[in-house]
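For reference, the structure discussed in these notes is given below.
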Amino acid sequence: METDSGIPGHSFVLKWTKNIFSRTLRASNCVPRHVGFIMDGNRRFARKKEMDVKEGHEAGFVSMSRILELCYEAGVDTATVFAFSIENFKRSSREVESLMTLARERIRQITERGELACKYGVRIKIIGDLSLLDKSLLEDVRVAVETTKNNKRATLNICFPYTGREEILHAMKETIVQHKKGAAIDESTLESHLYTAGVPPLDLLIRTSGVSRLSDFLIWQASSKGVRIELLDCLWPEFGPIRMAWILLKFSFHKSFLNKEYRLEEGDYDEETNGDPIDLKEKKLN
């Protein structure tokens, strides 16, 4: 995990560098609009550091907060985090209870005044099969959603409890119930009933812990053309802003290259026109 150094002024330099980096990325207009995170490795991190599993999950929350701050400062519109899989209910009752308690505390925290939602104008959406949550937690979810519903700058989708298969099943049921008899149904119809409907399409998916699978997360969205997937060999609590900044930078360069390539296909590229397509017949030769 990236930690502050004891060098005088280190925190100030890091903050200053992050601000410059974020402004540069925003100005490039090549930032991913929607980033998804599979935050894997909290339990292994706890074992590695010989700490309680709950402490591992708490370390993961700290990492998530730092990563999301960088994303929103850099201009990312939507972040979707895989907080709790429906499959996780199969874990020990002690761990499930601990995760639910932690979720309740953190949902309250990120919606408090001065915290993530307030600081960056983030609208909180809890997506998944909410019928699996107890009444007290559902009330915290309702308050978080209600408190942030008028925030327009960015969105945070918290998948809790969630699986991609359940999301698709939910979308199919909603389509059947709401669609008029005899009307055509296509991919866009189904997409309009996904939990992520109304936010930009997924651009970038990041998974930690060195595992090469999606683990039933955003499986419909990740299948779209152009989605970049980053599989990292570090555990989630070890994933920090510096590595995230590098990923955003790579994405920006890649998108910039594709945009330039597209313009070259549509028309000649000219530095005098900032790369806009030009008509050779109208261009005067010196």
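In case you wondered, yes, glycine gets a Cβ from its N, Cα and C as well.
While the structure shown retains the original residue, Swiss-Prot records the mutagenesis experiment G164 to D with this note: In RER2-1; loss of activity. Using a 10 Å Cβ-Cβ cutoff, G164 (mutagenesis position) registers 22 neighbours.
Under 8 Å, Cβ to Cβ, and six or more positions away along its own chain, S209 (mutagenesis position) finds D40, G41, R44, L232, D233, C234, L235, W236. Quoting Swiss-Prot on the mutagenesis of S209 to N: In RER2-2; loss of activity.
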Checklist outcome for this item: Reduced DSSP state (H/G/I helix, E/B strand, rest coil) at S209 (mutagenesis position) is coil
